[in-house]
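Notes to accompany the following structure.
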Amino acid sequence: MSIYPMYTRKITHWFARRSFQNRIFLLILFTSTIVMLAMSWYLTDITEERLHYQVGQRALIQAMQISAMPELVEAVQKRDLARIKALIDPMRSFSDATYITVGDASGQRLYHVNPDEIGKSMEGGDSDEALINAKSYVSVRKGSLGSSLRGKSPIQDATGKVIGIVSVGYTIEQLENWLSLQISSLLIPMAIMLLLLLFCARRFSLHIKKQMLNMEPQQLSQLLIQQSVLFESVFEGLIAIDSDYKITAINQTARRLLNLSQPEPTLIGKRISSVISQEVFFYDAPQTNKKDEIVTFNQIKVIASRMAVILNNEPQGWVISFRSKDDINTLSLQLSQVQQYADNLRAVQHEHRNLISTIAGLLFLKRYNQALELIQQQSESHQKVIDFIARNFQDNHLAGLLIGKYYRAKELGLELIFDPACFVDRLPTALSHNEWISIVGNLLDNAYNASLRQPQGSKQIECLINSDGQEVIIEIADQGCGIDEALRDRIFERGVTSSASKDHGIGLWLVRSYVEQAGGSIVVENNIPFGTIFTLYIPLTRDEHHG
């Protein structure tokens, strides 16, 4: 069994156990090292080739210059070894060549750096081209001093006859020393480059880790799968858009609520304005989050929120969540009929209990006439109010609300007075019964609370509701505590209230939302001497170009 596959598996297993950040770092380090080694090999090869060429040309030029010296030609012709030595020794001392050799026409040495070699034949077998063909050239051969790079040139007399040869050589060992010096000069820059690559690799791996939220790929993959399942499983419609207002994600609930038949891939990349016909909500105040606003998406009333995705203090996109208004019960149930009817029934029960107790006391005292008179008085008073409401308010939901609010006022020690001009035979088409009752109920509740907080004012609340003409007019006047000037401009904002209770701050915001939805307007004035007058103008038929 080969050890190589086993060793490879161990390395692979060890590498797989490293964190993603370290794997990226090691991979870049390995790749960088391979590249650096390849570059080193290439530079070494190029440098060696260039060095051999340059040194070879240097040896050749020296050999040609020496062989052309008239003094040397004359000395070789006379075989004057002393003269040859006197000519060559100074040159060798100034040259960087390892050796300079001079031979005769038969290749026997006339001069050599080693005197013992004089008279012997030149080694290497590469002198024939110079001696026979009178050529100058560069060769690499092994001689008496070892392998060397040598330049050879013939010595010719005045007639052109070859009478000798000059060989200038550089040993391979000397060339390798020079090559090592040149390569070593590159080691520091290459080491600096390698360290820079290591630093960049580390920074890059840290950047990748940061971009992946410090998670491993499998963790990120699992998170994306979980978020995808969560995105599709919530009951709210969810839409994600980028900074160019193009859809990047939309869940199944959103497509169902908006009656969109296209699958998600078809909607991805489309501008939100081409899919949903409510542009103000998406484009208004891009850096501000919106929460629980009543808007209309594709002619469907929804309660929507918008959350900005902020990166480097700039919005990179938004996530819009919404639910059909018909499905929202948290606000409507608390601010409309369920809570109101419970309060109204308690008020009626409380007043009837007090009345029965009073009548029982009169009967016990045998004051029958006074008991009968009280019964008739209460019956006439209540009947007048009930008859007035039944006659002037033809919507049963509104009539029931007003009767309950009348008894609730009496329970609180207040008096709800209806203006004789009250008359409602139709309601705005843009509002449902629930929304309409929420408007009136919240205005009356607000007036009750304000009146209870003002000990000096009258305890009367005046109510006018009239649908004559093209709009419904609602006017609620109280003698309560009024509106703080610091809150007057913000009284209709969600969560803004002058009450200490955490449950307040929603009613007037809801009133404004419904009125604006129906294309109406609200006027707030100070009452004299105390209190506030709220006047609402709501068109019976909504102007489609409004808002």
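Note that Cβ sites are derived from N, Cα and C of the backbone, with glycine treated the same way.
Note that the structure is predicted; figures quoted are calculated from it, not measured.
Among the mutagenesis entries in Swiss-Prot is R109 to A, noted as: Strongly reduces citrate binding. Its Cβ taken as reference, R109 (mutagenesis position) is surrounded by 22 other Cβ atoms within 10 Å in the chains shown.
For K152 (mutagenesis position), the number of other Cβ atoms no farther than 10 Å from its own Cβ, over all displayed protein chains, is 30. Residues or ranges marked as citrate binding site in Swiss-Prot (evidence: experimental evidence): R109, H112, R150, K152.
DSSP classifies H112 (mutagenesis position) as coil under the three-state reduction. One mutagenesis experiment named in Swiss-Prot is H112 to A, and its note says Strongly reduces citrate binding.
Among the mutagenesis entries in Swiss-Prot is R141 to A, noted as: Increases citrate binding. The C-beta environment of R141 (mutagenesis position), restricted to residues of the same chain at least 6 apart in sequence and closer than 8 Å, consists of E123, G124, G125, D126, S147, S148, R150.
Quoted from Swiss-Prot, the note attached to the mutagenesis of R150 to A states: Reduces citrate binding.
For the mutagenesis experiment K152 to A, the note given by Swiss-Prot reads: Strongly reduces citrate binding. In the three-state DSSP reading, K152 (mutagenesis position) counts as strand.
With a threshold of 8 Å between CB atoms, the same-chain residues lying at least 6 positions outside the domain 'PAS' (225-264) that come near it are 270-273, 275-276, 282-283, 297-298, 300, 302, 314-324. Swiss-Prot lists 225-264 with the feature domain 'PAS'.
Here Swiss-Prot flags 347-542 as domain 'Histidine kinase'.
One mutagenesis experiment catalogued in Swiss-Prot, H350 to L, is accompanied by this note: Loss of autophosphorylation.
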DSSP helix/strand/coil residue counts for the domain 'PAS' (225-264): 16 helix, 11 strand, 13 coil
Surrounding CB atoms that lie within 10 Å of the CB of R150 (mutagenesis position), all protein chains: 27
C-alpha spacing of K152 (mutagenesis position) relative to H112 (mutagenesis position), in angstrom: 14
Cβ within 8 Å of the mean position of the Cβ atoms of R109, H112, R150, K152: remaining residues of the chain near citrate: Y99, I100, T101, V102, G103, M122, S127, G143, I165, V166, S167, V168, G169
Model confidence over the domain 'Histidine kinase' (347-542), averaged pLDDT: 82
Other C-beta atoms that fall within 10 angstroms of the C-beta of H112 (mutagenesis position): 23
Cα-to-Cα gap, K152 (mutagenesis position) vs R109 (mutagenesis position), nearest whole Å: 14
